[in-house]
Amino acid sequence: MQLIKCLVIIQLSLLLVEESFAGRDFYKILNVKKNANTNEVKKAYRRLAKELHPDKNKDDPDASTKFQDLGAAYEVLSNPDKRKTYDRCGEECLKKEGMMDHGGDPFSSFFGDFGFHFGGDGQQQDAPRGADIVMDLYVSLEELYSGNFVEIVRNKPVTKPASGTRKCNCRQEMVTRNLGPGRFQMIQQTVCDECPNVKLVNEERTLEIEVEQGMVDGQETRFVAEGEPHIDGEPGDLIVRVQQMPHPRFLRKNDDLYTNVTISLQDALVGFSMEIKHLDGHLVPVTREKVTWPGARIRKKGEGMPNFENNNLTGNLYITFDVEFPKKDLTEEDKEALKKILDQSSINRIYNGL
């Protein structure tokens with residue numbers, strides 16, 4: 001009897017836990033693990049937003065619902081406070097505590113107000129268009145190696161209704177003027193329509209710029225309609241151009257990395273073991289058991305940069321060695337001992353090495 005009572009209590013407890021976690025599984029919606037960091041959450045949302053956008057899935061009657069679920073999942077899992085509450089007791093707790101406000105628009109933060117095109121006709125070619133804005137984004141080599149999200153806040157001019165009307169859609173038309181009996185003149189004049197008046201107002205906008213693994217210096221990301229506005233047409237685009245900052249230890253050439261290591265003369269002669277700290281913190285072991293001459297270069301396969309088109313492919317790391325000679329003078333006894341060890345005659349070869 002006591003055993004049955006315990007089982008009933010356990011069953012009721014499980015039901016209460018299940019009830020407290022009622023609601024959507026945001027981790028499943030975003031397809032991320034429960035220990036996923038913020039950048040992994042952002043990356044998952046950005047990828048899935050392209051796949052699940054209703055404009056790309058017009059034949060799916062549930063497309064809008066799926067897209068809304070995706071946005072809700074991102075809003076919760078990208079916010080530390082909301083995520084902590086969600087992990088504790090699910091979506092119902094968020095609703096009870098008023099934390100599901102649905103006020104955000106993550107899609108526009110990642111892709112701009114006008115999103116992106118899915119291969120359609122896009123904007124009309126003849127429509128007037130505002131100027132593009134080019135913005136340089138300075139990033140570290142570490143960010144280009146591992147990937148990152150950079151949040152930028154900018155004042156974007158947007159059109160708002162204003163009182164009165166204005167001339168719009170102005171164009172040149174041919175008009176016939178009567179100059180008298182049997183005399184006419186064709187002239188060209190500007191003809192405009194009357195449109196509701198508008199004004200430009202600066203609004204603060206936040207954009208999430210993804211620095212993707214393997215991006216190269218000068219590579220551009222385009223945000224449609226985030227550029228200069230045009231009162232009679234469409235806004236231009238915002239073009240974010242990656243500018244790679246110099247790195248103190250590594251030089252990048254395409255997908256390969258180059259670095260220099262200075263070793264002692266002793267290590268150059270007898271060999272050595274060391275580790276090089278890579279861009280993401282992992283250690284690259286380097287071992288030499290033979291003589292290393294000044295300017296010697298070795299290759300570490302697969303320790304370069306990830307390829308932008310295919311992150312499964314990586315370049316190589318090339319290590320060039322410099323040898324530091326001792327500063328102190330040797331005694332005559334040391335010199336003689338060294339000559340015996342090296343057993344090498346003088347080589348005074350003169351040549352043009354340039």
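Placed from the backbone N, Cα and C atoms, the Cβ positions cover glycine too.
Copied over from Swiss-Prot, here are the features:
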type: DOMAIN; residues: 25-90; note: domain 'J'
type: MUTAGEN; residues: Lys253 to Leu; note: Loss of activity. Decrease in focal adhesion kinase (FAK) phosphorylation and loss of cell spreading; when associated with V-255
type: MUTAGEN; residues: Asp255 to Val; note: Loss of activity. Decrease in focal adhesion kinase (FAK) phosphorylation and loss of cell spreading; when associated with L-253
The average per-residue pLDDT within the domain 'J' (25-90) comes out at 89
Summary of DSSP states over the domain 'J' (25-90), given as helix, strand and coil counts
49 helix, 0 strand, 17 coil
Cβ-Cβ neighbours of Asp255 (mutagenesis position) (radius 10 Å):
16
